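Worksheet: the structure to be examined is printed underneath.
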Amino acid sequence: MLSDDELTGLDEFALLAENAEQAGVNGPLPEVERVQAGAISALRWGGSAPRVIFLHGGGQNAHTWDTVIVGLGEPALAVDLPGHGHSAWREDGNYSPQLNSETLAPVLRELAPGAEFVVGMSLGGLTAIRLAAMAPDLVGELVLVDVTPSALQRHAELTAEQRGTVALMHGEREFPSFQAMLDLTIAAAPHRDVKSLRRGVFHNSRRLDNGNWVWRYDAIRTFGDFAGLWDDVDALSAPITLVRGGSSGFVTDQDTAELHRRATHFRGVHIVEKSGHSVQSDQPRALIEIVRGVLDTR
């Protein structure tokens, strides 16, 4: 096990072999580089123009998609949302889908102007809905991972245990060691592989000068009303595929039916068994196959 000092100096791409193993991929690892566009940081995968854009959930970062992207084998852009990962924080702590999409639109035009698909999970999915409504040229097709515009209502209905790692966003922010952060995360997601959780915490944390560790993401201090995004769904021209975690309560059958009713081009829903909210972390191989199936229909 690496010490805190060794973790501090570890390159962010040093663990990609673990992602390849998790994805069941043999052979050389794909090209990947960190790119910056103003206040937004992202990971650009592959040696050609990105075909897929990935937007993560609240309290996550672009590396949450590493295993899926390695397994998919397509050129991609995984974005750190505002206030997350290596992207800049907002002074007002407002990371609503509406503001996120306004920030991301020019970035995506610069870094992935010809992308065909957007895969968005949780807050990233809601951001993608708003983005598709305001800039339809940027979202040719949309895959939503365990989210609809009823997300805040569902979040309020769940217990802390049911929220899993999402509950960590509202807890302690500073820890005396990396292991203390990892222990808390393991307790929140006991069903998940410890090696995967350790990798996730590594990407989602940073060490302070005093030796303590903190989460990389800002505290979301202002919550907007997501329900208005249902009107955006009404206006979307992009086809939509919904992926649900079979053990997650963040999307209900009622929400699925509402999405089906409102979306002009609803391709269908995939329920991933033995998965909670973060399907890309709980069952990455299943998500790889679903996304590949969507790509193959183009």
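Cβ atoms are placed via backbone N, Cα and C, with glycine included.
For all the noted positions, this structure keeps the original residue and models no substitution.
The active site, nucleophile annotation in Swiss-Prot covers SER122 and rests on a curator's inference. All protein chains included, SER122 (mutagenesis position) registers 23 other Cβ atoms within 10 Å of its own Cβ.
Positions annotated as active site by Swiss-Prot, on the basis of a curator's inference: ASP146 (among others). According to DSSP, ASP146 (active site) sits in a coil region rather than a helix or strand.
Look at Swiss-Prot and you will find HIS277 (among others) tagged as active site. Note on HIS277 (active site): other Cβ atoms within 10 Å of its Cβ, all shown chains, come to 29.
According to DSSP, SER122 (mutagenesis position) is assigned to coil rather than to any helix or strand. Among the sequence features in Swiss-Prot, the mutagenesis site SER122 to Ala is noted as follows: 550-fold decrease in catalytic activity.
In Swiss-Prot, the entry for mutagenesis HIS155 to Ala states: No change in sensitivity to Zn(2+). The structure shown retains the original residue.
Among the mutagenesis results in Swiss-Prot, GLU161 to Ala has the note: No change in sensitivity to Zn(2+). The residue drawn here is the original one.
Record note (Swiss-Prot) on the mutagenesis of GLN162 to Ala: No change in sensitivity to Zn(2+).
What Swiss-Prot notes for the published mutagenesis of HIS170 to Ala is this: Less sensitive to Zn(2+) inhibition.
In Swiss-Prot, the entry for mutagenesis GLU172 to Ala states: Less sensitive to Zn(2+) inhibition. The structure shown retains the original residue. Annotation note: GLU172 (mutagenesis position) sits in a coil segment as assigned by DSSP.
Take the Cα of HIS277 (active site) and measure to each of the recorded positions SER122, ASP146, GLU172: the nearest one is ASP146. Each of the recorded positions ASP146, GLU172 was ranked by the number of other C-beta atoms within 10 Å, and first place falls to ASP146.
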